[in-house]
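The next block holds one structure in the form of structure tokens; read it before the comments.
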Amino acid sequence: MTYAYLFKYIIIGDTGVGKSCLLLQFTDKRFQPVHDLTIGVEFGARMVNIDGKQIKLQIWDTAGQESFRSITRSYYRGAAGALLVYDITRRETFNHLTSWLEDARQHSSSNMVIMLIGNKSDLESRRDVKREEGEAFAREHGLIFMETSAKTACNVEEAYINTAKEIYRKIQQGLFDVHNEANGIKIGPQQSITSSVGPCSPQQNVSDIGPDSGCC
């Protein structure tokens, strides 16, 4: 299938926060409760529709273990978007966000779009990080923020789509050099897409997602 652009994503965060599950839910629409630890990187891809254009998302799921951080760093280069994930039931994964963010910004393009994700929102009774804390961290560091559940699929689609919308907005503003693939964007074989039907229904804009739009 032809596409207007290809956007490269990287998923980062501590081990066990649900990075692989978020990828699987988005690409295959299924949840795998028992998942082997990612060794190095895993890969997934899916087409989405942004403003009537077909966009191919190429997603790299990275290992969270410290021993693989050097491998992970090499994938920051050439990524247009990053999903920075923590587990709302494990405070330490939230505390480590600053380290992950420093790594991402040191080794990536300054225009890379970063979506902060508080995953496992289905485990509300075990919550250890308040939603307001995630929102505050995102505001402080200029990130987009959502809480998701890879198990129920709540907000998973929106997280990927809204990241792509922000990347596309930056392209429209001329902030990304789309002719330089080091920025994580590749012009597709057919940039004019005549089909108006995509695999995803229209999603809310980031600005439309208020503090009350949590998972059901």
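Heads up, the Cβ atoms here are built off N, Cα and C, so glycines get one too.
A coil conformation is recorded for GLY16 (GTP binding site) in the three-state DSSP classification, outside any helix or strand. Over all protein chains present, the Cβ of GLY16 (GTP binding site) has 15 other Cβ atoms lying within 10 Å. Taken from Swiss-Prot, the feature GTP binding site applies to GLY16, VAL17, GLY18, LYS19, SER20, CYS21, THR38, GLY64, ASN119, LYS120, ASP122, ALA150, LYS151.
Mutagenesis annotation in Swiss-Prot: SER20 to Asn, described as Constitutively inactive. Loss of Golgi apparatus location. Loss of interaction with GARIN1B; the structure shown retains the original residue.
Annotated Mg(2+) binding site per Swiss-Prot: SER20, THR38, ASP61, in sequence order, evidence recorded as similarity to another entry. The number of other CB atoms found within 10 A of the CB of SER20 (mutagenesis position), across every protein chain shown, is 22.
One entry in Swiss-Prot concerns the mutagenesis experiment GLN65 to Leu. Its note says: Constitutively active. Interacts with GARIN1B.
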- line: Out of ASP61, ASP122, the listed binding-site residues, fewest other Cβ atoms within 10 Å surround the Cβ of ASP122
Field: Same chain, 6+ residues apart, C-beta under 8 Å of the C-beta of GLY18 (GTP binding site), given in sequence order
entry: VAL85, ASP87, ASN119, LYS120, ALA150
Message: Given the binding-site residues ASP61, ASP122, LYS151, find the one whose Cα is closest in space to the Cα of SER20 (mutagenesis position).
response: ASP61
Task: Inside 10 Å of the Cβ of LYS151 (GTP binding site), count up the other Cβ atoms and send me the figure.
output: 19
